[in-house]
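Some features that Swiss-Prot has for this protein:
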ACT_SITE  Asp150  active site, proton acceptor
BINDING   Ile33, Gly34, His35, Gly36, Ser37, Phe38, Gly39, Ala40, Val41, Lys56  ATP binding site
DOMAIN    27-280  domain 'Protein kinase'
MUTAGEN   Lys56 to Ala  Induces the formation of microtubule-rich protrusions. Abolishes repression of Yki. Causes an isoform A-like cellular phenotype with development of filopodia-like structures
Amino acid sequence: MPSARPGSLKDPEIADLFNKHDPEKIFEDLREIGHGSFGAVYYARCNLTREIVAIKKMSYTGKQSQEKWQDILKEIRFLRQLNHPNTIEYKGCYLRESTAWLVMEYCVGSASDIIEVHKKPLHEDEIAAICLGVLSGLSYLHSLGRIHRDIKAGNILLTDNGVVKLADFGSAAIKCPANSFVGTPYWMAPEVILAMDEGQYDGKVDVWSLGITCIELAERKPPYFNMNAMSALYHIAQNESPTLPKNDWSDAFCSFVELCLKKMPAERPSSAKLLTHAYVTRPRSDTVLLELIARTKSAVRELDNLNYRKMKKILMVDTCETESAVGDTDDQQDDHAGGDSSKSNSITSEHSIHSVGVSAASSQSSSSNSIPAAAQNHHHIAAHHHQQAASAAVAAAMHHHHHPHQQPPPSWPSGQQGQPVPPGAVSRNSSRHRNRPPLPNIMHSMNNNVTPTNSASVVPAPAPAPVLPPPISVLPHLSAMGHVGGGGTGTGGSGGGSPASGGPLADRIQPVQPRYLTTPAAQAAVYAASSASSQQAISNAVNDHGPNNFATIRTTSIVTKQQKEHMQEEMHEQMSGYKRMRREHQAHLVKLEEKCKVDMEAHKTALDKEYDTLLHNFTRDLDRLETKHQQDVERRAKQTSAAEKKLHKEITLKQENDRKVYDLNRKKEYKANKERWKRELSMDESTPKRQRDLTLQSQKDNLKQHEAQEEQRMLQAQKQYIELEMRKFKRKRMIMQHEHEDQQLRDELGKKEQQLQQAHAMLLKHHEKTQELEYRQQKSVHQLREEQINKQHDTELHNQKDYMDRIKKELVRKHAVELRQQPKSLKQKELQIRKQFRETCKTQTKQYKRYKAQVLQTTPKEQQKEVIKQLKEEKHRKLTLLGEQYEQSIADMFQSQSYKLDESQVIECQRTHEQLEYELEMLTAYQNKNKKQAQEQRDRERRELENRVSVRRGLLENKMDAELQQFNQERAERLRMKHEKHTKELEAFDNESIALGFSTLSLIEVSREAYADEEGSLSGSMISLAHSNSSTSFPAGSL
């Protein structure tokens, strides 16, 4: 489902994040106090509560609008969840014209603002108090599973009550662990730089950044700050952890920093554990931060007063070479004091202020004295022009204070050499101005981002229109609130790398403008001071507009410098592009891994479905087989019952027929015996008839009795026979049933064995398919990683070469400026030498006149003409010799200065070339090491996958062998149990038969009955009984 359009509030969850009111009606008196890649931060007052707040305006239009919108939503969600004394307080958020207004708690400044104002490191107790507040805030964040990922002095804010606040959560991670490339380069932990290559990281990256911040507060800049930011990344990833010099700091502080900067995250303590460190818990004053803030405010006020006096001096005093030179000297000293500060101390993430000056300014400061001191005379003369350029821009400021939305006034007509000439600003000594070379606007000498090695020797081209010099007044506030919590506090507030630390404050500050002269309206009022009532005009401007005295320890020059540096987007775009590329790489990799995961899940689901279908088919087949067996058993039981009944019926019918035949034969025999007995008796006539009748009757009775006995015996025999045959039939049928059950069991077990073999074959097939998919997915992931690392290395090399080209071009420009300025400097020195020559000539002329007068007083008058001629010739000879000496001095000076300049430039070029080559070599070595580690990781992952596949195959085979063995055991057990059951049933039947009077042998004899086949029809069976007649029914001689 595609993401919603940036700024759309159709989603109720997103709409709930923003207030529905118009922020321009709620907040007033907006004053810009910070600037960065996200936009700007403003001081403001709420009309409803009269509360002072800071507003971070973030635009989500232009390139990557969807990404900007998601970043805004993430920061809002993050801030809404925080509730801790050491995190910035969230006030609300509004939407207006494609811009999000993020309203937060207002703070007076950041730790970087303090070192920027004082131009010197903080004390250990002050750093410890700041660390305690930071650790408390970090411990709270880490307990919620959050990571800040951009801890630095510029993001550590202070309130008027001395409470430390963590700000700028634009780079924060909502989940822990994380693995994205986010943060400010100089403060990044090694595991963040290597996040994509070596896995994830946790909240201990904030502990590393805190350690770097401690070094920043102790040395005014973080390690590797004189390097290109890209180069710093490679050094952080490869080199050992930075340390503090133990001679300058206590053991507890050095130990604390050393623990924070443990290279291995596992050895680095957590933020909660560091809260118990001796450095943080040792006794100190409870008001150490309050005193620091008060001292900083006092220093800022001193800066205001000093610069106000300078501005008044510029406006009120007529041009004077001596005064101008003094003023220019002060300005140059101030420029030197803040020279390195042109380089901001952070290249922030998308939500941090990005601002990086040219690092060559700080890395090449060793050549700052390569231009001869004589060249500075030119700049003493040029100070007046700087002051005029500054005064020409002041009028617009006061006017803008009344009308902040109006356009600035048009430029005044240009004077000589293209310099702007404000009305009433033409000096009485304008004839001298026409002979002076063009000089730069004071803006360039004070706050140019490209700080030259020798600020006294580089004079940029004149500006076509007056530009306001950036004042260092107590203007709003911290680094980009930034200072209030968002984005980019670091740039404005960090002190840069100014080498001037120590000495009186007045010698270490930049010339600034009072806070009440920061607007065009105020400047316009000050311009009126060039008239006779200038002093009254300045007082009126101050009274009318007030001192803008809202609480802050941030100077106006920081804000102005942020705005100027943000205009130089090249380095910002380069670093932002690099971060964006790393994030895109991470997103592509995550997307591919998610796709692989989804494909694997779908693959496993398909395989599981196929296997489940097979098992379901197996179950269905077994159920069908069991049903068939059950039906077969029931059918056979019915057949057995029917066969038993039929056999009983047939035997009964046969026996009835036998009895009928027996009765018929018995009657025949009885009749035959009766006739025979009658014949035999009738032949014996001697026996009386009565006796013969009695004898016949007796024989008849005996025969009937015998026949009755025979009949009874036959019935008993038939009964025993039918019972025996039925027992035999039942026994045989039981044996047949047992055999049939055995066959059914064998069929079932055979079916199960066949199914088990099919299941195992399918499992092996699935294993092969899964293995093939895993290898294919791993190959695609490895290929993507390799392509990404190659692209990343190409980008890094391209960025490094761009940086080298930029440094070389800037060095060439600097040398060209030095060469252009050299004739001016040499001309000034030549003029000084010629002036000395003229003064010497005047002195010698005076001495000659006095000497001539003395000689003529003692010389006779007739010889005076000759003496005068000789003295004149001597004078001409000495003056000629003196002129030649001065000309030779000028030539020697030209040659010496040219040689020194050439030599210093060659040395500077050589050092710069060596430094750039060293950085390129470090980058190449880092990339080679990175490639080697990446290849080793891929090989290791490949081996691990092969091992996993092999182990899985082994486990699968072991499982199949175990299942087969279990099946064999189950089959043997079931066969055994079935055999035992049948044996017991047969034994019980035989015992019952014995109890009924049947012997086992008689039961196992072959039956004389023809049983129907088990599968055949009982109707087709024939029962054949042995032939029986009456003669066989009686034993021989029974008659």
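One is the number of the first residue shown, and numbering goes on along the chain from there.
Glycine is treated like the rest: Cβ placed from N, Cα and C.
Every position carries its original residue.
The model shown is predicted, which means the values in this text are computed figures rather than measured ones.
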Residue pair Asp150 (active site, proton acceptor), His35 (ATP binding site) - Cα distance, angstrom, rounded: 17
Surrounding CB atoms that lie within 10 Å of the CB of Gly39 (ATP binding site), all protein chains: 23
Neighbour tally for Lys56 (mutagenesis position), based on other Cβ positions within 10 Å of its Cβ: 32
CB contacts for His35 (ATP binding site) [other CB atoms within 10 A, all chains]: 27
Least buried by Cβ count (within 10 Å) of the binding-site residues Ile33, Val41: Ile33
Assigned conformation of His35 (ATP binding site) - DSSP reduced to three states: strand
PLDDT averaged over the residues of the domain 'Protein kinase' (27-280): 87
Structural state of Val41 (ATP binding site), classified by DSSP into three states: strand
Other C-beta atoms that fall within 10 angstroms of the C-beta of Asp150 (active site, proton acceptor): 31
DSSP-derived structure type at the residue listed as 'active site, proton acceptor', helix or strand or else coil: coil
Candidate binding-site residues Ile33, His35, Val41, pick with smallest Cα gap to Lys56 (mutagenesis position): Val41
